[in-house]
Amino acid sequence: MGPPSAPPCRLHVPWKEVLLTASLLTFWNPPTTAKLTIESTPFNVAEGKEVLLLAHNLPQNRIGYSWYKGERVDGNSLIVGYVIGTQQATPGPAYSGRETIYPNASLLIQNVTQNDTGFYTLQVIKSDLVNEEATGQFHVYPELPKPSISSNNSNPVEDKDAVAFTCEPEVQNTTYLWWVNGQSLPVSPRLQLSNGNMTLTLLSVKRNDAGSYECEIQNPASANRSDPVTLNVLYGPDVPTISPSKANYRPGENLNLSCHAASNPPAQYSWFINGTFQQSTQELFIPNITVNNSGSYMCQAHNSATGLNRTTVTMITVSGSAPVLSAVATVGITIGVLARVALI
């Protein structure tokens, strides 16, 4: 190792700022009897990242430092030693090539692994040979992968099917969370979590359960969320409605009826008059009706996915006489006819 008189170029800017702050605090603070302490930044670190062990309240008469892996000073656990006077760092048996010691006694460990989890001890060597020691620690968690969701049924039928979502992969010491349409999971007796929250089960699905589902995995050092999975709930048809609700007509009017039923996928419609099939359309149009068009008009809605049919019936009565032309209209027609005769 070369002399760590200045942070190496590979050091990220945040560590430079932290080290500078620590150095200034050490320089400006007057001698105190405060106890030597170690701060880990961060305390929880993701695998592959880096962690900085900061020393606080260094004694004034220090002449060197030694860092050890573990909670006690042991030659076999020595990571690196540093002599202030010569600014020389000497690696020990526990040195892995990922550690960098700084003049303010801070230790940077890069590309951490889960094996790095644990305690680290700093020994400050003083000119009076009354050395001081302090121990710090940090925890390394795995860098979480992007999870994915599998489902046993992405097109369930309302009030008939149950759906089980599973968030994968399984990772130890990890929290599993679920999101529905971008919101946290609602409280419902039909929603059940199991297998450490990895599995979300929807019992007897409802149409309101349709939407986007995501799972998120978390540990104290990182988090990751899956791509959304869409749940398409098949339902209906509900009992259809016929509009307009008008029931009484006069001869010569036009009859225009429309049928609608809530359904997923959209319903297919059929019309029956007095029990006789007429046509398969959502609208029924009969121009210039007569009294013979009176009767029962039934609309049938069919869902090809659920296999269900729903019907509704309206009674249409055609009575009275055809609309009579007004006197003004009659005079207008007469004048028009006479004018055509005169031209001939």
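Here, residue 1 is simply the first one shown, and the rest follow in order.
Note: Cβ is positioned from N, Cα and C throughout, glycine not excepted.
Swiss-Prot lists 35-142 with the feature domain 'Ig-like V-type'. Listed in Swiss-Prot as a mutagenesis experiment, I38 to A is described as follows: Loss of homodimerization and heterodimerization with CEACAM8. Among the sequence features in Swiss-Prot, the mutagenesis site L53 to A is noted as follows: No effect on homodimerization. Reduces heterodimerization with CEACAM8. Here the residue is the original one, while Swiss-Prot reports the published mutagenesis A55 to V with the comment No effect on homophilic and heterophilic cell adhesion. What Swiss-Prot says about the mutagenesis result for R62 to L is this: No effect on homophilic cell adhesion. Reduces heterophilic cell adhesion. Annotation of the mutagenesis experiment L78 to Q in Swiss-Prot: Inhibits homophilic cell adhesion. No effect on heterophilic cell adhesion. Listed in Swiss-Prot is the mutagenesis experiment L129 to A, annotated as follows: Reduces homodimerization. Loss of heterodimerization with CEACAM8. Swiss-Prot lists 145-232 with the feature domain 'Ig-like C2-type 1', giving sequence analysis as the kind of evidence. Feature annotation from Swiss-Prot assigns domain 'Ig-like C2-type 2' to 240-314; the stated evidence is sequence analysis.
Locations of recorded Swiss-Prot features on the structure.
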residue : record               : contacts (Cβ under 8 Å, 6+ apart)
I38     : mutagenesis position : L53, L54, A55, H56, Y120, L122, A134, T135, G136
R62     : mutagenesis position : I84, A105, V124, I125, K126, S127
L78     : mutagenesis position : S66, W67, Y68, G92, P93, A94, Y95
L129    : mutagenesis position : none
Per DSSP, what is the residue count of the domain 'Ig-like V-type' (35-142) in each of helix, strand and coil? 6 helix, 57 strand, 45 coil
Calculate the per-residue pLDDT averaged over the domain 'Ig-like V-type' (35-142) and state the result as an integer. 96
